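J.: Pasting a structure below so you can have a look.
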Amino acid sequence: METFLYTSESVNEGHPDKLCDQISDAVLDACLEQDPDSKVACETCTKTNMVMVFGEITTKANVDYEKIVRNTCRNIGFVSDDVGLDADNCKVLVNIEQQSPDIAQGVHGHLTKRPEEIGAGDQGHMFGYATDETPELMPLSHVLATKLGARLTEVRKNGTCPWLRPDGKTQVTVEYYNDKGAMVPIRVHTVLISTQHDETVTNDEIAADLKEHVIKPVIPEKYLDEKTIFHLNPSGRFVIGGPHGDAGLTGRKIIIDTYGGWGAHGGGAFSGKDPTKVDRSGAYIVRQAAKSIVANGLARRCLVQVSYAIGVPEPLSVFVDSYGTGKIPDKEILKIVKENFDFRPGMISIHLDLKRGGNGRFLKTAAYGHFGREDPDFTWETVKPLKWEKPQA
């Protein structure tokens, strides 16, 4: 049996780039909560003792940007300079303007267009992916890397591992078998965790705690064997972290946000963008399409691409690839996709209820992945029933 190795990585909520994603989405939530028609393009950057939010926002909402920044940093655990940032004493810079009137008239006609007439907020192409290798219909390498990161945060916040600090990264290598185009995971080959820690803990304690409290609860036993390799804080020291260790920027973790390197990516980031931005809404609807294809048994693995032109509602192209796992030809799957999914941005917004902010809805997406999550707010994870005829044997 010929196998291959494939690797996906993830980062924690305290990673500087992810901190920026979460601040940008917390701003989006606050705008949409008061004004569902808010137009938001919010970027964040951070470095030692400083956070800056900048971009274009047109909204009727009354938003205290500085308060949102400080609350988001505090909730993650950035409460003193030792851990990488002090939420209550860092500098917060705000440089936000209105959306360009040129873009506004072309996309939503200054809010006069009907939903089906709303044009794409920009050009671009987005991909959705699904695979039957996990219950979430997501790649196992990505699922495990993501869950290890989420578990690190959990044991830090619940006090199980009090030596943990907010920043950290995970990476998982899985050995796979290619079953006629479908991916079958056989075992976990390598687990890598690099986590920020305090001054007091030894490397041996770090390794023991990570194995017992992070790896064991997350990675199913059937995937681990005596040959599995563990790299636990391989650099030997990671006390300085967060924005003190590295600068951070919104939109720098787009593969972690999606499929861990599987499928494909059009390059557009998600966080801080309202649903007229097809980078986000387009990627969400094609995930729903790909997931529905696999869940309905049309294929074991599937990639869907959609593309747009600024100001034009209808997509320029839709593409489906079942990697040879389709029960019917890809062109027939494509026909089913076009009949069941409306790719116009205004209609995506309605069908996936994307104008609803508040309740940390988009903030939740900004750490530990936008896809494969069981949460009613992740409306794009709902499987649509698709009618199709099984070919006669």
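The backbone N, Cα and C atoms fix where each Cβ goes, glycine too.
Remember, it's a predicted structure, so these values are computed and weren't measured experimentally.
Sharing the feature lines straight out of Swiss-Prot:
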BINDING   GLU9, ASP17  Mg(2+) binding site
BINDING   HIS15, ASP167, GLY168, LYS169, SER235, GLY236, ARG237, PHE238, ASP246, ARG252, LYS253, ALA269, LYS273, LYS277  ATP binding site
BINDING   GLU43  K(+) binding site
BINDING   GLU56, GLN99, ASP246, LYS277  L-methionine binding site
MUTAGEN   TYR65 to Ala  Reduced activity at 35 degrees Celsius and lost activity at 50 degrees Celsius
MUTAGEN   TYR65 to Val  Lost activity
MUTAGEN   ILE193 to Ala  Slightly reduced activity at 35 degrees Celsius, but lost activity at 50 degrees Celsius
MUTAGEN   ILE193 to Val  Normal activity at 35 degrees Celsius, but lost activity at 50 degrees Celsius
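Locate each feature and note its surroundings.
T.: The C-beta environment of ASP17 (Mg(2+) binding site), restricted to residues of the same chain at least 6 apart in sequence and closer than 8 Å, consists of VAL11, GLY248, LEU249, THR250, ARG252, LYS253.
In three-state terms derived from DSSP, SER235 (ATP binding site) belongs to neither a helical nor a strand segment and is classed as coil. Residues near SER235 (ATP binding site) in space but far in sequence (CB under 8 A, at least 6 apart, same chain), listed by position: SER194.
Under the DSSP three-state reduction, GLU43 (K(+) binding site) is assigned to strand. The Cβ neighbour count for GLU43 (K(+) binding site), using a 10 Å radius over every protein chain in view, is 22.
According to its DSSP assignment, LYS277 (L-methionine binding site) is coil.
Sequence-distant contacts (6 or more apart, same chain, Cβ under 8 Å) of TYR65 (mutagenesis position) comprise VAL27, VAL53, VAL92, VAL94, ILE96.
In three-state terms derived from DSSP, TYR65 (mutagenesis position) belongs to a helical segment.
When secondary structure is read from DSSP and collapsed to three states, ILE193 (mutagenesis position) falls in the strand class. Counting Cβ atoms from all protein chains shown, ILE193 (mutagenesis position) has 25 others lying within 10 Å of its own Cβ.
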J.: Of the residues named as L-methionine binders, GLU56, GLN99, ASP246, LYS277, how far apart in Å are the Cα atoms of the most distant pair?
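T.: Across GLU56, GLN99, ASP246, LYS277, the two farthest Cα atoms sit 30 Å apart.
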J.: In angstrom units, rounded to an integer, how far apart are the Cα atoms of GLN99 (L-methionine binding site) and GLY168 (ATP binding site)?
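T.: That separation, Cα to Cα, works out to 35 Å.
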J.: Rounded to the nearest angstrom, how far is the Cα of GLU43 (K(+) binding site) from the Cα of GLU9 (Mg(2+) binding site)?
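T.: If we compare the Cα positions of GLU9 (Mg(2+) binding site) and GLU43 (K(+) binding site), the gap is 23 Å.
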J.: Please report the Cα separation of HIS15 (ATP binding site) and GLU56 (L-methionine binding site) in Å, rounded to an integer.
T.: 25
J.: Take the Cβ of GLU9 (Mg(2+) binding site) and count every other Cβ within 10 Å, whichever protein chain it belongs to.
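T.: For GLU9 (Mg(2+) binding site), the count of other Cβ atoms within 10 Å is 20.
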